[in-house]
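Take a look at the structure below.
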Amino acid sequence: MPAARPAGAGVGLVDRYGRRATDMRLSLTDKCNLRCTYCMPAEGLEWLSKQAVMSASEIVRIVGIGVGRLGVRELRLTGGEPLVRHDLVDIIAELRRNHPELPISMTTNGVGLAKKVAPLKAAGLTRINVSLDSLHEETFTKLTRRPFLDQVLAGVDAAWAAGLGPVKLNAVLMRGINDAEAPSLLAWAVERGYELRFIEQMPLDADHGWTRRNMITAAEIRDLLSTDFVLTPDPRARDGAPAERFEVRRRVAGSGAGLGPVLGTVGIIASVTEPFCSDCRRTRITAEGRIMSCLFSREEFDLLVLLRSGASDDDLARRWQDAMWLKPKAHGMDHVGLDAPDFVQPDRSMSAIGG
């Protein structure tokens, strides 16, 4: 068992390896209106009760502690699907009133987004990420088990038009399903000014069917894109970001340099094969108020029970600091590589953690 956080560990959310968490990922709900194959079962998942999930006032208080006392500088709202929460706009508005300069972004599947973009922007949302794995209706429906592609595309366009940019798109490639679509998806994104990020499938599916063999790796993604594009490393500093970014140029046939102008950027998030644990600066709070220092942690620390028992902000801050001090060196274990023989997949799926 790792040693407890020493008294002289300093302020903020620091772990025993010297990393400082400044990026807060907060899940608003475990509920979702899609059933993506790499995240959720087709049927039968039991949602948390309303009482088990943090209320709006509890969310606002926890964020206030993170920002005001513990050095949180960025907030991302996640789910589940945050748009299914009826008080989402009110939550964002209150967070914005309390923290006028805080970047507040949100990850969404985009279903119903077009109708909610204007109030979200007015409330103070800064930026948005939308999950989009395919532009083909049949493939999209196969992956998400719901026929909502048109709604998602409308939401992406509405977010861009409302100024919630840069709009980022997240795509998970599945072998034999949508991997061949990678070049056309990138072409579509850069043409419209969106930043596409390809994400290696992680072992966070509810069915526990993930295998390293079936995953499309970052190296394979680069190879798929190289048929149509030339990728060169983005000169901007990565600064702890999960995505390795590349400038995108169209591959030009014939003599000469063989490069066209820069069309945009693409990101590749290689959590499995090229992990970035040593630079991680994230702290995660689940919808029921539990601290997870890593997506793959099997250990959780309950803030909500403490909060509801009358704990002070100082008490909650100390509990949060103690939890983050125990953050493992890599991937929820003290080794690098999710395909290591002793890796144990967390019980929670991505929807129950918050992406």
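Cβ atoms are placed via backbone N, Cα and C, with glycine included.
Here the original residues stay in place, and none of the substitutions has been built in.
What Swiss-Prot lists as domain 'Radical SAM core' is 16-242, and the listing cites sequence analysis.
Its Cβ placed at the centre, CYS32 (mutagenesis position) has 25 other Cβ atoms within 10 Å. According to Swiss-Prot, the mutagenesis experiment CYS32 to Ser carries the annotation: Loss of activity and loss of ability to assemble an Fe-S cluster.
Neighbours of CYS39 (mutagenesis position), defined as other CB atoms within 10 A of its CB across all chains, total 25. Secondary structure at CYS39 (mutagenesis position), taken from DSSP and collapsed to helix, strand or coil, is coil. Annotated [4Fe-4S] cluster 1 binding site per Swiss-Prot: CYS32, CYS36, CYS39, in sequence order, evidence recorded as sequence analysis.
For CYS36 (mutagenesis position), applying a Cβ distance below 8 Å and a minimum sequence separation of six or more within one chain yields ASN109, SER131, ASP133, LEU143, THR144, ARG145, VAL172. According to Swiss-Prot, the mutagenesis experiment CYS36 to Ser carries the following note: Loss of activity. Still able to assemble an Fe-S cluster; when associated with S-280.
Among the mutagenesis results in Swiss-Prot, TYR38 to Ala, Pro or Ser has the note: Loss of activity. The residue drawn here is the original one. Around the Cβ of TYR38 (mutagenesis position), the number of neighbouring Cβ atoms within 10 Å comes to 24.
Among the features that Swiss-Prot reports, S-adenosyl-L-methionine binding site is placed at TYR38, GLY80, SER131, MET202, with the record citing sequence analysis.
A mutagenesis experiment is reported in Swiss-Prot for this position, CYS39 to Ser, and the note states: Loss of activity.
For the mutagenesis experiment CYS277 to Ser, the note given by Swiss-Prot reads: Loss of activity.
The feature [4Fe-4S] cluster 2 binding site is assigned by Swiss-Prot to CYS277, CYS280, CYS294. Reduced to three states, the DSSP call for CYS277 (mutagenesis position) is helix.
One mutagenesis experiment catalogued in Swiss-Prot, CYS280 to Ser, is accompanied by this note: Loss of activity. Still able to assemble an Fe-S cluster; when associated with S-36. The Cβ of CYS280 (mutagenesis position) has 21 other Cβ atoms within 10 Å, all protein chains considered.
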Average model confidence [pLDDT] within the domain 'Radical SAM core' (16-242): 93
All-chain count of other Cβ atoms within 10 Å of CYS294 ([4Fe-4S] cluster 2 binding site): 22
Fewest Cβ neighbours within 10 Å, where candidates are the recorded positions MET202, CYS277: CYS277
Where CYS294 ([4Fe-4S] cluster 2 binding site) falls in three-state DSSP terms: coil
